[in-house]
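Feature annotation from Swiss-Prot assigns domain 'Kazal-like' to 483-543. One entry in Swiss-Prot concerns the mutagenesis experiment H46 to Q. Its note says: No change in low- and high-affinity transport of E1S. Under mutagenesis, Swiss-Prot gives C54 to A with this note: No change in E1S transport. Looking at Swiss-Prot, you'll find the mutagenesis L57 to A noted as follows: Decreased E1S transport. According to Swiss-Prot, the mutagenesis experiment L58 to A carries the following note: Decreased E1S transport, no change in cell surface expression; increased Km value and decreased Vmax value for E1S transport activity. Decreased taurocholate transport. Listed in Swiss-Prot as a mutagenesis experiment, A61 to V is described as follows: Decreased E1S transport, no change in cell surface expression, increased Km value and decreased Vmax value for E1S transport activity. Decreased taurocholate transport. According to Swiss-Prot, the experimentally introduced change H136 to Q is described as follows: Decreased low-affinity transport of E1S; no change in high-affinity transport of E1S. Swiss-Prot lists W277 to A among its mutagenesis entries, and the accompanying note reads: Decreased E1S transport; decreased cell surface expression. Strong decrease in cell surface expression; when associated with A-272 and A-276. Quoted from Swiss-Prot for the published mutagenesis H618 to Q: Strong decrease in high-affinity transport of E1S and lower Vmax/Km value; no change in low-affinity transport of E1S and higher Vmax/Km value. No change in PGE2 transport. Decreased in low- and high-affinity transport of E1S and lower Vmax/Km values; when associated with Q-579. The mutagenesis experiment W629 to A is recorded by Swiss-Prot, whose note states: No change in E1S transport; decreased cell surface expression.
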Amino acid sequence: MGPRIGPAGEVPQVPDKETKATMGTENTPGGKASPDPQDVRPSVFHNIKLFVLCHSLLQLAQLMISGYLKSSISTVEKRFGLSSQTSGLLASFNEVGNTALIVFVSYFGSRVHRPRMIGYGAILVALAGLLMTLPHFISEPYRYDNTSPEDMPQDFKASLCLPTTSAPASAPSNGNCSSYTETQHLSVVGIMFVAQTLLGVGGVPIQPFGISYIDDFAHNSNSPLYLGILFAVTMMGPGLAFGLGSLMLRLYVDINQMPEGGISLTIKDPRWVGAWWLGFLIAAGAVALAAIPYFFFPKEMPKEKRELQFRRKVLAVTDSPARKGKDSPSKQSPGESTKKQDGLVQIAPNLTVIQFIKVFPRVLLQTLRHPIFLLVVLSQVCLSSMAAGMATFLPKFLERQFSITASYANLLIGCLSFPSVIVGIVVGGVLVKRLHLGPVGCGALCLLGMLLCLFFSLPLFFIGCSSHQIAGITHQTSAHPGLELSPSCMEACSCPLDGFNPVCDPSTRVEYITPCHAGCSSWVVQDALDNSQVFYTNCSCVVEGNPVLAGSCDSTCSHLVVPFLLLVSLGSALACLTHTPSFMLILRGVKKEDKTLAVGIQFMFLRILAWMPSPVIHGSAIDTTCVHWALSCGRRAVCRYYNNDLLRNRFIGLQFFFKTGSVICFALVLAVLRQQDKEARTKESRSSPAVEQQLLVSGPGKKPEDSRV
């Protein structure tokens, strides 16, 4: 048997010089005693603090590349004609490969070189990020109207009300789609699904191996702080992803193949598509660089010196013969595949893959019988469902609800929401360490944080903008006759059914899908100092024939986006107070040998019950609020207009539902912990008089038989 970290109460051994030379590939030769730690001169990589730093940077880069898709989800929808349900499914495919392997990799992590496995996974994540950009390079240039973007005057003319004989030729319509066009669409979408799956597979070893590695070799009192720092730095990844998305989406999607005459779109145009693919290249490079140090960390490293000194001081007064006998690994017979300790089941470390598959269902069921483990995981499932839906669709929600650009929405989220998440995680970790919170204290902190989060979520139902009037869609034709989608005023026009070039009547604040649907037959460009403004004139369907302005109507309540996001950020910070204490409830509730497996089971449930279904659930709910769909080759593509009031109620309502579930679970956790604490004190008070009486009978120099206090 090679050197291993023993149960609580044993001093960990340090590999000898021969083993150190081959560390990570071979175990220590059986029977050889390890030298004292000061006899070994460890390299700079034999430092758990350095590992915490490197792992924080890697998880930051990993979440940056996975979070970048969420920052550009609405842009990808417009570029490839996807519904919110499909884009939510695309985002959740990150978890498919991860879920299929997480438990097995977590268990067999005790046999492999964990840092190197983390490095290999990071390399796969970087390659998946590069694959994610491939659809951009194999697709045709983006067409934002029925004409080529290389001819701006033709672009303006294509949307005018013109007789059928003089109308410009349109691009392939819904009834004129070739099989090649549909096949190409399916191919590029399929590539993105494969890339997302590989992204999840590569991330399998990163978090569970890193958490268990830190908790194995860090001082017990430092572990909460280290994990708090790890999670806090990690959460900067999505924040950087949204900041990167804000920059990239200000660039036109085909920046690498811009036409000579430029384009007629501006960033405020609803047809604008930013360079979503460019951020994946940058994030993939960051992950590849962060993976390099992991190939130099050892398989095992000595515990921190404070841990060794602490154990030497307390071993003599806390380790009873009964405890040593209970924790001794020699108590397990060679044929046993599992053993029960402290309510959880530990799998023997010498199982084969087939044996592991056979014994895992029983281990899983017995693990879930532990009430604290089950309730904490269920509460984290609710929190993760809320976080997955919010992270995936909050940028799109802000765009639609407050009529702001995708770039500005990402900037606000990156500057407000994610810093608050970091603050919440750090404060939670510091409170656990400074207050020396035990299980009951951790449970109380989790419940308090979620109750406050739920309270500050109530005003979100009432902060938002109603949908502006759209002729023929949301406009009441009974109040204003002649403004339906195909009125008699535009019968002579040859308006494309699938056209989309919105214009706004400033006097009535009514929006039309195209200038043709407003009956406009001409256009003018007014040059200004900073930009040019396009007006469409001679509009037969507009009241008094007023000119209409190119672009959607501006929202009258866009200023509410900042108060809305401040409340969201405050709720996120309060919810993240529970992050570190809930993890400590799981890590401190299992044996050291069970930690990797317990974390693996935890993440398996989070992915199966939260990160996989939640984006699809939120996307489906968003799709039900759509009032006008774009069509592509006869199929429903991207949504162009939503019912904003219904969108707000359903999106925030889902968030409120998951927060309520988390509050209920944490309340049950606290109740169970208090009951267990009460029973333990009662048992201790009852057993103390019996022990004292037995000591008097046995004499001062004898110990009571079968004492397990």
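Cβ from N, Cα, C; glycine included.
Substitutions noted, but not modelled.
Structure coloured by features recorded in Swiss-Prot.
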| residue | record | DSSP class |
| --- | --- | --- |
| H46 | mutagenesis position | coil |
| C54 | mutagenesis position | helix |
| A61 | mutagenesis position | helix |
| H136 | mutagenesis position | helix |
| W277 | mutagenesis position | coil |
| H618 | mutagenesis position | helix |
| W629 | mutagenesis position | strand |
Local Cβ density at H618 (mutagenesis position) - other Cβ atoms counted within 10 Å: 29
Which mutagenesis positions sit within 10 Å of W277 (mutagenesis position) - Cα, from C54, L57, L58, A61, H136, W629: H136
Helix-strand-coil residue split for the domain 'Kazal-like' (483-543), DSSP-based: 4 helix, 22 strand, 35 coil
Other C-beta atoms that fall within 10 angstroms of the C-beta of L57 (mutagenesis position): 19
Spatial neighbour of A61 (mutagenesis position) that is closest, considering only the mutagenesis positions C54, H136, W629 and their CA atoms: C54
Local confidence of the domain 'Kazal-like' (483-543) - pLDDT mean: 78
Alpha-carbon distance [H46 (mutagenesis position); L58 (mutagenesis position)] in Å: 18
